[in-house]
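Below: the structure, in structure tokens.
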Amino acid sequence: EVDMRCKSSKECLVKCKQATGRPNGKCMNRKCKCYPR
């Protein structure tokens, strides 16, 4: 999980790619969830 606020899952794709190296993630409860870990 990335502690970043989001409005859409598209915002998380960039953040997840930075965090995990893969642009896989969803915006849930206004926070980004990245997977797989």
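Cβ atoms here come from the backbone N, Cα and C positions, even for glycine.
Keep in mind that this structure shows the original residues, not the substituted ones.
The note that Swiss-Prot attaches to the published mutagenesis N24 to F is: 100-fold increase of affinity towards Kv1.1 channels, 5-fold increase in affinity towards Kv1.3 channels and no change in affinity towards Kv1.2 channels. Secondary structure at N24 (mutagenesis position), taken from DSSP and collapsed to helix, strand or coil, is coil. Spatially close to N24 (mutagenesis position) yet at least six residues away along the chain are L13, C16, C34, Y35, P36, judged by Cβ distances under 8 angstroms.
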